[in-house]
Amino acid sequence: MRRQPAKVAALLLGLLLECTEAKKHCWYFEGLYPTYYICRSYEDCCGSRCCVRALSIQRLWYFWFLLMMGVLFCCGAGFFIRRRMYPPPLIEEPAFNVSYTRQPPNPGPGAQQPGPPYYTDPGGPGMNPVGNSMAMAFQVPPNSPQGSVACPPPPAYCNTPPPPYEQVVKAK
């Protein structure tokens, strides 16, 4: 008596497993009569037999995702290590010598400095850059090729402040 409930339980468990597992029911004609067969969930019906798809690994999207992430990580790490171990050579640039002449100290407020006047300060024409730090930054040394070229002075309106807004509006 005890064996019978165990057999019934095993039979029910087997039926439950068979029903829950997704299977494909296939059939084909042999002569005039159909012949039935069952394939597993990952198999397809192929004529008179079951066959496995060659590209069934495409269903494993997480496998391909992890594989591509691993390849990208390895390539990035290899590139980083290669750049650290073998840094690119520095480009050799030609030597660029910068030389400048120091201006003599300012002798006094009324004394004129020797050399051409500089027109960088809007305070007025003929102002020397000794007291003007902005003009000193853009000063051309006298022995450079640009210093020997004679340039005409800028127009007079460059050294005057702009007219007031009201005057410009009334003129139009």
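Backbone N, Cα and C define each Cβ position, glycine as well.
A mutagenesis experiment is reported in Swiss-Prot for this position, Y119 to A, and the note states: Does not affect binding to WWOX.
When secondary structure is read from DSSP and collapsed to three states, Y157 (mutagenesis position) falls in the helix class. Its Cβ taken as reference, Y157 (mutagenesis position) is surrounded by 8 other Cβ atoms within 10 Å in the chains shown. For the published mutagenesis Y157 to A, Swiss-Prot gives the following note: Does not affect binding to WWOX.
Sequence-distant contacts (6 or more apart, same chain, Cβ under 8 Å) of Y165 (mutagenesis position) do not exist in this structure. Quoting Swiss-Prot on the mutagenesis of Y165 to A: Reduces binding to WWOX.
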> According to DSSP, which kind of secondary structure is Y165 (mutagenesis position) found in, if we only use helix, strand and coil?
Replying inline: helix
